[in-house]
Each structure stands twice: as structure tokens, then as C-alpha cells.
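Step one of this worksheet: look at the structure below.
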Amino acid sequence: MQSLSLGQTSISKGLNYLTIMAPGNLWHMRNNFLFGSRCWMTRFSAENIFKSVSFRLFGVKCHNTDSEPLKNEDLLKNLLTMGVDIDMARKRQPGVFHRMITNEQDLKMFLLSKGASKEVIASIISRYPRAITRTPENLSKRWDLWRKIVTSDLEIVNILERSPESFFRSNNNLNLENNIKFLYSVGLTRKCLCRLLTNAPRTFSNSLDLNKQMVEFLQAAGLSLGHNDPADFVRKIIFKNPFILIQSTKRVKANIEFLRSTFNLNSEELLVLICGPGAEILDLSNDYARRSYANIKEKLFSLGCTEEEVQKFVLSYPDVIFLAEKKFNDKIDCLMEENISISQIIENPRVLDSSISTLKSRIKELVNAGCNLSTLNITLLSWSKKRYEAKLKKLSRFA
């Protein structure tokens, strides 16, 4: 009897597996009744091995020969036919490919019936492959619930194209339905819920209790600051900052205190700030907000600004706190290198909305048009492209 020359064969009694190791492949076959509780090594002939064991080869590889084999050949074929990026899908949610039952064809037909193109469907599955695990009944129910917020099927398709996770992350339709009812009950409008669904869909995957906790916290915060209509306060905060319901009450409370203490605001001033431009700061990491403000303060102090000027600058444009320290410093330096004074920046903080490359190119164009940057209203540096180019054309005409 000749020994198996391609590799070695081991019989594992404890795991009930027969493993055949050859140069290019690793095959696993289960034998549930032949072996005991420990394992030993022995030699078999190739003839005996393949006579005694019947098996189905189910490992299929795609593109990358070093990656883990896919388990479901039919699934792989279906997804490839649909134009799905298999490598992307496997990297994002590899567990989906180990399922023996999936609903990719049902998902395809469902989304086609709602107006999605084949390309959009392929993109959705590539980026969020767990979508193919949802049943037709679950999809239909969830879609109907979304239509209580979103006005058309096409609008839902557009949301799914941007963020497939928003629709497919959870299959708990009862929780979704309860959250929708609750958010309507506290006075949020359909427009506000649509904004939540588009920007912060995880709000609807939260447990109902979690959303109730945040709403109750905000109502109490509004009352403590002197707002006489807690429901109106909640509506304003959520509309200004749709991400707030997916943050902890601890974080929001810390940021309210940060704004109060840092800028020495009384209740009325704080109320105006957080119902307006300061609302967006409430969901920031409190440590990040403090570090960012400390950096802004240090940079502006180094350029001769007073404490009052720094506070005026940040309060007039709270979004500046979102800028990373290096990005903020680099933008300030870029503007000052072009003979724009710090007082001009303080008066027109929204110029920091633009990227450094946009600032440099626009400054160059304005100089070429004969503009004196030291006397120019620099707000046009942050205008939309269309509006800026129209203004530049007028300035060039009079140069």
C-alpha cells in the first residue's frame, strides 16, 4: 500500500474532524461517528482515504487566494451576478458569507419594486451585506414604517444609497414603530423626524427607554434655564442637532456646563446659545471641546487678542470648536501670511469654513483682480463657488 505523497493526514477524535492538508488547499470534513475522544497521527493510502470518505467541497475563494473561503457557493454566484463587490462585502461583514440561508434575490426584487436601480442595489449590498439576511416580510413592514416619516419611495431609496446601515442595521420593527410614535408624541414634526432619519438613523435603533431618557433630560434642562415650554425647547435642540439623541445624557450635561462656565453665561444667555448655533457642540466629546477651545485661546492670545475677543470669536461661530487643532492653526497662519489681519478674521470667522487650498486660490485671484485684502470684506472667501465667482467677475471688471 503506497503512502499518501501529497501531504499528511491527521484524524482528530476530539473534534470529530478529518483534515487533509495538501500544498494548495485545506479541506475540513466532518465524520460524526467513526472517532473517539483524543487524536493520533497515522498514515493512510490515498486510495483508502478517498474510498472511505465521501465529502462535498464547499470552499470557494474570490480574488484573494489567501483569504478565508466563502461557505455558500450559491450566494457567491448570486452576488457576483448582481454586481456586488465581494471583497468589500467580506471585509465589512464576513459573517454573512457563512450563512446557508440568505435572501439576496428577495431583497433585489423588493428594492427594484421601490425604484432602486441594479447598480444602487449592488452598492447597498457591497457596503452593508447584512441587508441580504432580512426577510421580505421584515423589509415590507420596515418600509411601511419609514413611509410614516418619508414622503416617497424614491426618497427612501436615496437615503439607502447614502447610508444602507440606516435601514438594515436593525430588524426590530416593533422598536422602530414605538420610537416613531414616541417622537411624534413629544411634538417633533414629520420634517424633524425625516432629518433624524437622514442624519442620525441610529436614533430609531435606540431602545425606547434611551430616547425617553434624553428627551426627559432636555425638558428638565430647558426648565432649569428658564424656558417656559419644555417641548418647544426639545424640538429646537433636536432640530438644530439631530445627533443629540444618540449621545449620552452625561455628555450633553457636561457640554452645557462647559459652555456656561467657559463663557460666564447666565441662564438666559446660555439658553439662547444652545437653542441656536451652540446646539451642535452638545454632542461633542467634552474633552475634545475643552482641548479645542484651549488651543483657540492659546493661538489667538499669541496674536495679541484679548480674552473678550476670543470669547466673542467663538460665541459668534461655535463651529470653530469642531476644527482640529492643527487645521485651525494652519488656517489662521495661511490668512495672516496673505496680509489679512487677525481682527478681520475675528470679525469674519466663517472664512475658516473654507479649506486651505480654497483660501489660497481665492486670495490669489482677488489679488490678481486688484483687490486690497487689508480693506476687503473677507467673508467672500467662504462663499459658495457660484456666488464667489460672480463677485470675482464684478471685481475684475472694475480693476
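Including glycine, each Cβ sits where the backbone N, Cα and C put it.
No noted substitution is present; original residues retained.
Per Swiss-Prot, mutagenesis R169 to A is noted as: Strongly reduces affinity for DNA. Strongly reduces transcription termination. Neighbour density for R169 (mutagenesis position): within 10 A of its CB lie 16 other CB atoms from the protein chains shown.
Quoted from Swiss-Prot, the note attached to the mutagenesis of R202 to A states: Strongly reduces affinity for DNA. Strongly reduces transcription termination. Long-range Cβ contacts of R202 (mutagenesis position) within its own chain (separation 6+, distance under 8 Å): S166, R169, I246. Under DSSP, R202 (mutagenesis position) is assigned to a helix (H, G or I) in the three-state scheme.
Under its mutagenesis entries, Swiss-Prot includes R251 to A with the note: Strongly reduces transcription termination. Neighbour density for R251 (mutagenesis position): within 10 A of its CB lie 16 other CB atoms from the protein chains shown.
Quoting Swiss-Prot on the mutagenesis of Y288 to A: Reduces affinity for cognate DNA; when associated with A-162 and A-243. For Y288 (mutagenesis position), no same-chain residue lying six or more positions away in sequence has a CB closer than 8 A to its CB.
Experimental mutagenesis at this site is recorded by Swiss-Prot as R387 to A, annotated: Strongly reduces affinity for cognate DNA. Strongly reduces transcription termination. R387 (mutagenesis position) falls within a helical segment according to DSSP.
Reported as a whole number, the C-alpha separation between R387 (mutagenesis position) and R251 (mutagenesis position) equals 38 Å. Around R387 (mutagenesis position), a 10 Å sphere centred on its CB holds 10 further CB atoms from the protein chains shown.
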